[in-house]
Amino acid sequence: MDSETHITIRNISKNSVDFVLTNTSLAVANSLRRVVLAEIPTVAIDLVEINVNTSVMPDEFLAHRLGMIPLDSSNIDEPPPVGLEYTRNCDCDQYCPKCSVELFLNAKCTGEGTMEIYARDLVVSSNSSLGHPILADPKSRGPLICKLRKEQEISLRCIAKKGIAKEHAKWSPTSAVAFEYDPWNKLQHTDYWFENDADAEWPKSKNADWEEPPREGEPFNFQEEPRRFYMDVESVGSIPPNEIMVQGLRILQEKLAVLVRDLDEEQPTQLSANELNMEENAEMNWSPYQNGEENTW
């Protein structure tokens, strides 16, 4: 029986990748999902300096919308000037071209109609593609930022920085990461609620075509673990979906390598009762409140 982990790509597009992960455990599949969601670095607007804002949009709402605009994060892990450093690792005081990208937005409505401001109207100071707003196609204007009426104006400067979604969701390269296992429910991990017929009232997913259906009355093992997972990753556009998975696997490997190294270097020491100064008949009050008195250990 093959014990090596395999990845079979079923479908890949500009914004999503659908694949099958086999010969692995539920823990590994979920770890990969969590890494892809929160550990892959991207660039996003982190600071907004508003000079003028006479629109109906409050400053904090405007800053929040700007922060959630997906920005091109290709090659962000490369050394500057191709990529970016984390601000916390940079030698500068606050931000600099090595750890940030500047974007500007200046707009004023002079006509009688409504002027719509989109992500495409953001001007990036750098010559590289890093930090540019993601557009679905050349004709697209990107997400709507705000609307201006006559004589209303906004003028601001944005500082985009490198980060991960563990710090804030705006740095997440994905909009959704999901996986399914055992589409026929052979392991009986799911109890279906139904009125008459469970098969008729619970349609099978497309993943059921990749497995043999169970025979009627087929026995099952409660302790059996799933070994095949159907994963679907949807990108926000800042990083291609195939690159998201490559980076996710690399980051997961690095985390496991650090864990193994630390376990090898530091062996846990077992302390005796004497070393802990714990006497067998020591009087301890384990009540968390001590009748209103201060705890003393």
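Every residue gets a Cβ built from N, Cα and C, even glycine.
Quick caveat, the model's predicted, so the values are computed rather than measured.
Swiss-Prot has this to say about the protein:
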type	residues	note
VARIANT	ILE7 to Leu	In strain: Isolate TS99
VARIANT	THR24 to Ser	In strain: Isolate TS54
VARIANT	ALA29 to Pro	In strain: Isolate TS99
VARIANT	GLY67 to Asp	In strain: Isolate TS54
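Structural mapping of features recorded in Swiss-Prot.
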residue	record	CB count, 10 Å
ILE7	variant position	12
THR24	variant position	19
ALA29	variant position	19
GLY67	variant position	18
Residue pair ILE7 (variant position), THR24 (variant position) - Cα distance, angstrom, rounded: 10
In whole Å, how far does the CA atom of GLY67 (variant position) lie from that of ALA29 (variant position)? 30
